[in-house]
Amino acid sequence: MEFISADYSSSDGSDTESESSNKSEVQIEYTEKTCIQKADSTDLPAIPDSIILKYHIPPNLQKYEHQDMNMSRFWRSFTYFEWRPTPAIHRQLQKIICKYKETFMKQEYTNPYQLVDFDPLFISHLGAPKPLHVSLTRSLLFETEEQRHVFIQEMRNGLRNNEITPFKLQICSYPKLYISERANTLYLGLPVSECPNKAQISPFKTIIAEALQKSGISNYQDLIVSRQNLHVSIAIASNPSKATLKRYQQLNETMGALLLLNNDFAYKLEFLVNSIYCDENRHSIRIPFN
């Protein structure tokens, strides 16, 4: 019994010490919280105006006055043929790009035709295949969503009324440089062969013009790409210089003469066109032919 009593007395003593220790910890924690609350409630001195003016950055309101920022209120569309090249065609397109680089992108400082590198548009940076397109219109801006809906519906009606059937579109294998509408980007593209495709392409200009006119677009004639300018962009230039942008027509003349003289690209490129595409912002609507 004495041993049991000794054990119990020892246990009581340790419990007492534990309770006192816990009370002291709680008291310390309470004191710290009280100090923090007092510090938070204390008013800090005001920041001097000189410091505020030194580090203040005013908001850039001018960017909202730029034309591109105001375009967000429009409903966009875009009309084109889509081409999904096969792996064999990919190799031919890559050969065209490499030949262009070899001829016009030498690194000597004396070379007047030195350009920046071109990135292919038919392959992503991860190696996935990407579709190419033949632009039939420029970027279309509608004031209301209803206008865009009318345009796309009239495109359907026009294709049906004209009984458009699938056809093969022939592409020239000799590349040309094309400048973007904003004049800050160069594309390496392949022109659409004009003579063999004249009969198939001509009805689309009328169909698109009527659809734009019925949707309420006044300058619709300026938005349709002419048959002479139809092309497939296969590569894009990375940050070309202003001098290069100014002389891209001269580059085209020189390039055409050299490539035709060497006769490097004797093969023909063509693909089946069985539908037309109209974009709704980032969504593509496919309108198949009859």
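Every residue number used here counts from 1 along the chain in the order it is shown.
Keep in mind that glycine also has a Cβ here, set from the backbone N, Cα and C atoms.
Here the original residues are kept at every noted site.
A mutagenesis experiment is reported in Swiss-Prot for this position, Phe78 to Ala, and the note states: Slows growth phenotype. Sequence-distant neighbours of Phe78 (mutagenesis position) (same chain, 6+ residues apart, CB-CB distance under 8 A): Ser135, Thr137, Arg138, Ser139, Leu140, Cys278, Asp279. Secondary structure at Phe78 (mutagenesis position), as computed by DSSP, is coil.
Record note (Swiss-Prot), mutagenesis His133 to Ala: Cannot restore cell growth in USB1 depleted cells. The unchanged residue is displayed. A sphere of 10 angstroms centred on the C-beta of His133 (mutagenesis position) encloses 17 other C-beta atoms.
In the three-state DSSP scheme, His133 (mutagenesis position) is classed as strand. Residues or ranges marked as active site, proton acceptor by Swiss-Prot: His133.
Cβ environment of His231 (mutagenesis position): Val134, Ser135, Lys176, Tyr178, Gly189, Leu190, Pro191, Val192 lie under 8 Å away, each six or more residues apart in the same chain. The AMP binding site annotation in Swiss-Prot covers His133, Val134, Ser135, Leu223, Ile224, Val225, Ser226, Arg227, Gln228, Asn229, Leu230, His231, Val232, Ser233.
The Cβ neighbour count for Leu230 (AMP binding site), using a 10 Å radius and every protein chain shown, is 21. Marked as UMP binding site by Swiss-Prot: Asn229, Leu230, His231, Val232, Ser233.
Here Swiss-Prot describes His231 to Ala as a published mutagenesis experiment; the accompanying note says: Cannot restore cell growth in USB1 depleted cells.
Taken from Swiss-Prot, the feature active site, proton donor applies to His231.
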What's the CA to CA span in angstrom from Ile224 (AMP binding site) over to His133 (mutagenesis position)? 15
Please report the number of other Cβ atoms within 10 Å of the Cβ of Ile224 (AMP binding site). 17
When the Cα-Cα distance from His133 (mutagenesis position) is computed for each of the binding-site residues Gln228, Leu230, Ser233, which gives the smallest value? Ser233
In angstrom units, rounded to an integer, how far apart are the Cα atoms of Ser226 (AMP binding site) and Ser233 (UMP binding site)? 16
By the 10 Å Cβ-neighbour count, the most surrounded of the binding-site residues Ser135, Ser226 is Ser135
